[in-house]
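Asker: Before I ask anything, let me first share the structure, which is written out below as structure tokens.
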Amino acid sequence: MAAGRPVRGPELAPRRLLQLLLLVLLGGPGRGAALSGNVTGPGPHSASGSSRRDVPVTSPPPPLLSHCGRAAHCEPLRYNVCLGSALPYGATTTLLAGDSDSQEEAHGKLVLWSGLRNAPRCWAVIQPLLCAVYMPKCENDRVELPSRTLCQATRGPCAIVERERGWPDFLRCTPDHFPEGCPNEVQNIKFNSSGQCEAPLVRTDNPKSWYEDVEGCGIQCQNPLFTEAEHQDMHSYIAAFGAVTGLCTLFTLATFVADWRNSNRYPAVILFYVNACFFVGSIGWLAQFMDGARREIVCRADGTMRFGEPTSSETLSCVIIFVIVYYALMAGVVWFVVLTYAWHTSFKALGTTYQPLSGKTSYFHLLTWSLPFVLTVAILAVAQVDGDSVSGICFVGYKNYRYRAGFVLAPIGLVLIVGGYFLIRGVMTLFSIKSNHPGLLSEKAASKINETMLRLGIFGFLAFGFVLITFSCHFYDFFNQAEWERSFRDYVLCQANVTIGLPTKKPIPDCEIKNRPSLLVEKINLFAMFGTGIAMSTWVWTKATLLIWRRTWCRLTGHSDDEPKRIKKSKMIAKAFSKRRELLQNPGQELSFSMHTVSHDGPVAGLAFDLNEPSADVSSAWAQHVTKMVARRGAILPQDVSVTPVATPVPPEEQANMWLVEAEISPELEKRLGRKKKRRKRKKEVCPLRPAPELHHSAPVPATSAVPRLPQLPRQKCLVAANAWGTGESCRQGAWTLVSNPFCPEPSPHQDPFLPGASAPRVWAQGRLQGLGSIHSRTNLMEAEILDADSDF
């Protein structure tokens, strides 16, 4: 150290004067050169004295300021090159280097400092400082002190030194070591050794890509925590599971579309939207396998890893993939909550006519599409989208796990709680219906309830399992991420050979990353995500789906499907009633039913229960004979009854018009009505086809029915009982007479009870046919329906 070297300043001048005198007398150029300090040491030129080394002639240096120099013992340079650049002077001193006592030791320290070559921006500014301290210019027993500006220029780019080891005391920018405004010869040296980045860092001029405290270098695009073989293994894994998920969800979507008219019913149609979300998400995962797409997605133009997206200087490929994957994932999990809620409310309404989801579907869509949109916009606003070469996509929180916890785990955890609550309540509702009301359930409905409870249980178990796996894998990442970053930083420093302050000559050990994430955990995490999509698609793995595709194939190829169809009774009767006019002309005509009339559960079997009707379906083969059944029951009449009221009618005003039809009543009712006829005028029978003949007999007049009737159709032939209008004298007992209109019968030419002079009494039927009105009255039809309600058609 300089403190151990006594310097006798006054004795130096006579000694130097004596040396100059000897030089002039002897004329030895070699010795003069040696004394001038411009050679590196003994050599052939100085030994023989026959040759001379030319010294470049330079302009005299400016006078050294008093505060810019310090007295020192000058030594001839043993190494005239500092960090690859030639020095323009021949003498130096080790006074300023506090960790070196000789030029050899100073040279060894410079070799260690040369590890900063792997930090390009730091290396560009620290080279002059190191040469000015370890190999300063020394002349006339005074050493030049480097300026404070030269020292401070290294603080920013070389922050890694301060962070890792700290600056030595003699390199701290203190005024006694680095005075202000001092020129230095080293500042004029052009250092031609450019810095480079050691793998896994790459050179970049983008400040956003710089690795922390290593300006000019960024992390390479390929994740250094995983090997190349692990990258290939993970990519094959993603390709396989992504393809399976995409195909399963695509099959589900196609099944719904093939039978959309029957499948577009809540809550089953919610599974269509859930599978659509997972299908779009799988497309985002598989996009990396297009030619050159993965590098475009996860890498920046300078070859560094993407993080902190979106940025204005890069393409939108990373952001697009993030939006596709994240938005689809969040929309899918929100739809899952809506699905469990719809199941819960639908099961509660079983056995009633109440439609709990009516009017709520718009709110379902508003919630499921807007909430993921808000989360996506929030992530893009805070610029926390990062790329990952292992997964091949861009996602939130690869760099900062706190954002991944807030934008991924928090929504999924909330979905698990809410969806699990509704799912458990739905299963409990089904179990309660089955246990407490066994008599209300048909065998088919009970079987559907058992099947649905089993499927809901399996589905709930898978959902809880996949969410638990996702949380476990993320917590594994969160708890170990700091250790992985530390291990990677040590690896970077080892590769850069930054060993500041460790004066050792031991060989540098092999650099390796000691702690790395497990590839198996990453695979399990991806399996949970892809497995959720596959589980959502299993709801259409039913026999009903096979029937749908069979009908679709027959429809596309033009072949007929000979399998008997199941048709709802209500649809069948409505079909026959709508064609009553055609069937009246041709009673043997068969009804044709389109595929849209056919009743089936849709692709999601087991979610539609009919607890009130034990046999809601009938065979399509039997349905072809529905015309005979309708005719036998009197549903097809010569009059238009298409608007017959279904509720209790309100009695109209008592006036004769086309909407009131006379009907025969029982004798008991006739007696009661006879008293009222004294207080009101007798009414004449109205016949729409011809004027009613004037009545002159004293027979009891049928009372006006209070049931509203439709206008009569034109006169048509039909069968009526002859004894309802005449006596046995005019026709045989039990014989039938063909009349034009049962409501306006044609009188017999021998005797007509409505013509003047007719004295035959009316014959009223007794028993089941007695006391009833005409054969086509509303009362007669209703009783016939009640009596034949249990008959087999």
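Quick reminder: no glycine exception, Cβ is built from N, Cα and C everywhere.
Heads up, this one's the original sequence, none of the swaps are in it.
According to Swiss-Prot, the protein has these features:
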type: BINDING; residues: D99, Y398; note: cholesterol binding site
type: DOMAIN; residues: 69-185; note: domain 'FZ'
type: MUTAGEN; residues: P88 to N; note: No effect on sterol binding
type: MUTAGEN; residues: D99 to A; note: Loss of cholesterol binding and reduced SHH-induced activation. No effect on basal signaling
type: MUTAGEN; residues: L112 to D; note: Loss of sterol binding and reduced response to SHH
type: MUTAGEN; residues: W113 to Y; note: Loss of sterol binding and reduced response to SHH
type: MUTAGEN; residues: G115 to F; note: Reduced sterol binding
type: MUTAGEN; residues: L116 to A; note: Reduced sterol binding
type: MUTAGEN; residues: N118 to A; note: No effect on sterol binding
type: MUTAGEN; residues: Y398 to F; note: Remains responsive to SHH and 20S-hydroxycholesterol. Reduced basal signaling
type: MUTAGEN; residues: V408 to F; note: Loss of activity
type: MUTAGEN; residues: I412 to F; note: Loss of activity
type: MUTAGEN; residues: G420 to F; note: Reduced activity in response to SHH
type: MUTAGEN; residues: A463 to F; note: Loss of activity in response to SHH
type: MUTAGEN; residues: T470 to Q; note: Loss of cholesterol-induced activity
Asker: Over the domain 'FZ' (69-185), what does the predicted model average in pLDDT?
Answerer: 87
Asker: How long is the line from the C-alpha of V408 (mutagenesis position) to the C-alpha of N118 (mutagenesis position), rounded to the nearest angstrom?
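Answerer: Between the Cα atoms of V408 (mutagenesis position) and N118 (mutagenesis position), the distance comes to 37 Å.
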Asker: So of P88, G115, which of the mutagenesis positions has the fewest other Cβ atoms within 10 Å around its own Cβ?
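Answerer: Selected from the mutagenesis positions P88, G115 on minimum Cβ neighbours within 10 Å: P88.
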Asker: Looking at the mutagenesis positions Y398, I412, G420, which has the shortest Cα distance to L112 (mutagenesis position)?
Answerer: Y398
Asker: Which whole-number value in Å describes the distance between the Cα atoms of N118 (mutagenesis position) and D99 (mutagenesis position)?
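Answerer: Just about 23 Å between their Cα atoms.
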Asker: To the nearest Å, how far is the Cα of G115 (mutagenesis position) from the Cα of T470 (mutagenesis position)?
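Answerer: Rounded to a whole number, the Cα-Cα distance is 42 Å.
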Asker: Between Y398 (mutagenesis position) and T470 (mutagenesis position), what is the CA-CA distance rounded to a whole number of Å?
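Answerer: If we compare the Cα positions of Y398 (mutagenesis position) and T470 (mutagenesis position), the gap is 15 Å.
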Asker: Helix, strand or coil by DSSP: which one applies to P88 (mutagenesis position)?
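Answerer: Where P88 (mutagenesis position) sits, the three-state DSSP reduction gives coil.
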Asker: Using all protein chains in view, find how many other C-beta atoms are within 10 Å of the C-beta of V408 (mutagenesis position).
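Answerer: For V408 (mutagenesis position), the count of other Cβ atoms within 10 Å is 21.
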Asker: May I have the DSSP-based helix, strand and coil counts for the residues of the domain 'FZ' (69-185)?
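Answerer: Its residues divide into 46 helix, 16 strand, 55 coil.
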Asker: Taking the Cβ of L116 (mutagenesis position) as the centre, count every other Cβ atom within 10 Å, in any protein chain shown.
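Answerer: Taking every protein chain into account, the count is 27.
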